[in-house]
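**Student:** First, the structure itself, so that you have it in front of you.
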Amino acid sequence: MSGKSWVLISTTSPQSLEDEILGRLLKILFVLFVDLMSIMYVVITS
């Protein structure tokens, strides 16, 4: 699937499967980033 068709699908149906998967991936990446930052903070301050 090309980027243009993906944008077209995501704009016409926000509740599409691709958007749900992308949202979950972004949530997981954000959680991992926060965990990494907290671990780095503990390592630096200890």
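Think of each number as a place in line: the chain as shown, counted from 1.
The backbone N, Cα and C atoms fix where each Cβ goes, and this holds for glycine too.
Quick caveat, the model's predicted, so the values are computed rather than measured.
Straight from Swiss-Prot, here's the annotation block:
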{"type": "MUTAGEN", "residues": "Lys27 to Ala", "note": "Does not affect interaction with ATP2A1"}
{"type": "MUTAGEN", "residues": "Leu29 to Ala", "note": "Abolishes interaction with ATP2A1/SERCA1"}
{"type": "MUTAGEN", "residues": "Phe30 to Ala", "note": "Abolishes interaction with ATP2A1/SERCA1"}
{"type": "MUTAGEN", "residues": "Phe33 to Ala", "note": "Abolishes interaction with ATP2A1/SERCA1"}
{"type": "MUTAGEN", "residues": "Asp35 to Ala", "note": "Does not affect interaction with ATP2A1"}
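What does the local environment look like for each feature on the list?
**Tutor:** Taking all protein chains in view, 10 other C-beta atoms sit within 10 angstroms of the C-beta of Lys27 (mutagenesis position).
A C-beta separation below 8 Å, combined with a sequence spacing of at least six in one chain, links Leu29 (mutagenesis position) to none of the other residues.
Taking the Cβ of Phe30 (mutagenesis position) as reference, no residue of its chain lies under 8 Å away while being at least six apart in sequence. In the three-state DSSP scheme, Phe30 (mutagenesis position) is classed as helix.
Here Phe33 (mutagenesis position) comes close to no residue that lies at least six apart in sequence on the same chain with a C-beta under 8 angstroms from its C-beta.
Secondary structure at Asp35 (mutagenesis position), taken from DSSP and collapsed to helix, strand or coil, is helix. All protein chains shown were included, and the count of other CB atoms within 10 Å of the CB of Asp35 (mutagenesis position) stands at 10.
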